[in-house]
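To keep things clear, I will list the structure first and then write my remarks on it.
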Amino acid sequence: MGKPSSMDTKFKDDLFRKYVQFHESKVDTTTSRQRPGSDECLRVAASTLLSLHKVDPFYRFRLIQFYEVVESSLRSLSSSSLRALHGAFSMLETVGINLFLYPWKKEFRSIKTYTGPFVYYVKSTLLEEDIRAILSCMGYTPELGTAYKLRELVETLQVKMVSFELFLAKVECEQMLEIHSQVKDKGYSELDIVSERKSSAEDVRGCSDALRRRAEGREHLTASMSRVALQKSASERAAKDYYKPRVTKPSRSVDAYDSYWESRKPPLKASLSLRKEPVATDVGDDLKDEIIRPSPSLLTMASSPHGSPDVLPPASPSNGPALLRGTYFSTQDDVDLYTDSEPRATYRRQDALRPDVWLLRNDAHSLYHKRSPPAKESALSKCQSCGLSCSSSLCQRCDSLLTCPPASKPSAFPSKASTHDSLAHGASLREKYPGQTQGLDRLPHLHSKSKPSTTPTSRCGFCNRPGATNTCTQCSKVSCDACLSAYHYDPCYKKSELHKFMPNNQLNYKSTQLSHLVYR
């Protein structure tokens, strides 16, 4: 944008001359040519002049500050609009035309501001200072606040130029009304059209396209910001879900629910076979998880009060004292979980009458031996009902309890096994060489309780009767031959499968490792 070229200036001067000629021809009576009926050609020429490309809008109006007057009126007066401004400029143009056509007439030398047309078309649309500035350019001065009076000398050329610019202002209002009709659906107001027209050198079509593109860009930006806001809110919700504290309550699904309650159950103590937990263990010992099975030599030793000389090997002198340790256990198992039909007190009473078994461990050879404590009297008891002599506490004929001799008093120091390790070592040596020792009279001091020895027999884990000759290799459950065929479908508690029973004479010393220490 810049100053108009000489061609543009010449085009404006030609239009001004045609405008003056058009209005002067209305009052010229000397010429016989036909008067022009409409100023349509002047309007088209004025539109072309106002739409000249690359011409600064400042040079469109020189005597009237058109865009400033329109902006102040639209902002300050609620009754003002582009159409109302078009009417106000048209009335002021009429005042100027009458003044330069009939300067001698007195009615045009004064303008009453309280008349109806002036109040309705001019004062309701334009500000008072703007009206005063325009009329001052024509030669009018305000008088007593109710009228404008013409000065003595009238500059006809100045009045013609002001009237011509008022004509251009009227045409410019028509163009801005056309632009507003094209872009009002985009949310533009008349004031936005005036601002765009004031700063743009484009014609009507160019201004309309520019406003439409700007509106579309604003809509696209708004939509993009809305999408960004939605994505941000969605990401915030996802982050809240991700960092939400986890529920520590177990799931209600089948697996988690079952595992939760299985972990809450107390450990089931198996009491169906020869499994036993040690009463007192040494924390420093590295005990192996193994099951010790009875051997023929152990059974031979258990049948004799003094044992067999081939069972306990001589201890090496280099091992020193405290190599032989003893732990007390009961020979009978706990109540059967499968065939328990009698009160538990009965079995507790029977357990109190059963003899004890001592387990001796030799640290030098890592062997476990099973033997019964020495007895001072016969282990056979006679049944008071049928008169049958039995080695166990239960009659094998009538299943009645047998009366056993009273047990000897426990040792004064039952739990101090470490202080009697040398005594136990000496007892084992005297047991192997009976001719050079004085007997095993001091051995009972190592135990917490001594009872008459009996022939070791295992009770069936199903029927609780003596004579169990089969043992499960997985859970150590024992069974007799009769129950082995009757309960072959019984599941093993160690694994989710059936029992694997084997005869006792075919068992090895080691079996499948369990998660607990088992002594036989």
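Cβ coordinates come from backbone N, Cα and C, glycine included.
If you look for the noted substitutions, you won't find them, since the model keeps the original residues.
Here the structure is a predicted model, which means the values were calculated and not measured.
Residues or ranges marked as domain 'PUB' by Swiss-Prot: 84-156. In the predicted model, the domain 'PUB' (84-156) has a mean pLDDT of 91.
The mutagenesis experiment Thr94 to Lys is recorded by Swiss-Prot, whose note states: Weak or no effect on interaction with CYLD. Spatially close to Thr94 (mutagenesis position) yet at least six residues away along the chain is no residue at all, judged by Cβ distances under 8 angstroms.
According to DSSP, Asn98 (mutagenesis position) sits within a helical segment. In sequence order, Lys105, Phe108 make up the list of same-chain residues 6 or more apart from Asn98 (mutagenesis position) whose Cβ falls under 8 Å from its Cβ. As a published mutagenesis entry, Asn98 to Ala appears in Swiss-Prot alongside the note: Weak or no effect on interaction with CYLD.
Within 10 Å of the Cβ of Phe108 (mutagenesis position) there are 17 other Cβ atoms, across all protein chains. Quoted from Swiss-Prot, the note on the mutagenesis of Phe108 to Ala is: Abolished interaction with CYLD.
The 10 Å shell around the Cβ of Tyr114 (mutagenesis position) contains 10 further Cβ atoms across the protein chains shown. Under mutagenesis, Swiss-Prot gives Tyr114 to Ala with this note: Reduced interaction with CYLD.
For Thr115 (mutagenesis position), the number of other Cβ atoms no farther than 10 Å from its own Cβ, over all displayed protein chains, is 11. Experimental mutagenesis is annotated in Swiss-Prot for Thr115 to Ala or Asn, with the remark: Reduced interaction with CYLD.
In Swiss-Prot, the entry for mutagenesis Tyr338 to Ala states: Strongly reduced interaction with RNF31/HOIP. The structure shown retains the original residue.
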Residues of the domain 'PUB' (84-156) by DSSP state, where helix covers H, G and I: 41 helix, 11 strand, 21 coil
